[in-house]
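Encoded as structure tokens, the structure appears first; notes follow it.
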Amino acid sequence: MKLNERSVAHYALSDSPADHMGFLRTWGGPGTPPTPSGTGRRCWFVLKGNLLFSFESREGRAPLSLVVLEGCTVELAEAPVPEEFAFAICFDAPGVRPHLLAAEGPAAQEAWVKVLSRASFGYMRLVVRELESQLQDARQSLALQRRSSWKSVASRCKPQAPNHRAAGLENGHCLSKDSSPVGLVEEAGSRSAGWGLAEWELQGPASLLLGKGQSPVSPETSCFSTLHDWYGQEIVELRQCWQKRAQGSHSKCEEQDRP
């Protein structure tokens, strides 16, 4: 792998936030100068993304080494010196020796192993796939919940089947859906302007509820002319009786006036 040393050094010293940093002891890793003794070299390490930089000190202005954390695993290891909490960065490529490091304590060792194991793009791809799977499961679960909630709401709000049975009348007619008392009265009111007074009196609320052409007294009448004749006979009889009475009273008065 070829890197631009100036660009890499600028990135290592830039103000970009670091994922982890601290002192580690190293034993002759890639890019690290060997030490005369077996105690290793204590350096300041900075992790940015998948790049692990090492410096001579915390105030160092030039990185000593760079480890690209791709195609590798982080494992616990034995340090050459006792009482050291060591771990190794092992690469899959043949001929590349492990990079042996040691932390100052068990907590620091655990923290470094954790962050270095999660620094590669391969790990990020696994996390993204897992998150996508969880998101898909959550969407499917939400869709099922919405579907079940809509079904429950629809079952509660399901309209009842209308009763199509209508009560039949004697002449075979029945009330339509608009033949309610209010609708019939409104319909009669809209037509009352063209009707005569006698016709309006005959078509009262009781007759309107029965339907057109029907009478509460004589259901066999089927039209206005028949109804008019039927009531007219009674009126003619009453008129004849009244005329007879009037003629009788007039004749009595004439007899009383005679000497």
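Going from the start of the chain as shown, residues are counted 1 onward.
Yeah, the Cβs are placed from backbone N, Cα and C, and that goes for glycine too.
Given the structure is predicted, the values throughout are model-derived calculations rather than measurements.
Some features that Swiss-Prot has for this protein:
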type	residues	note
DOMAIN	17-121	domain 'PH'
MUTAGEN	F224 to A	Loss of OCRL-binding
MUTAGEN	H228 to A	Loss of OCRL-binding
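Across the domain 'PH' (17-121), the prediction's mean pLDDT works out to 87. Residues in the domain 'PH' (17-121) partition by DSSP class (helix H, G, I; strand E, B; coil) as 13 helix, 41 strand, 51 coil.
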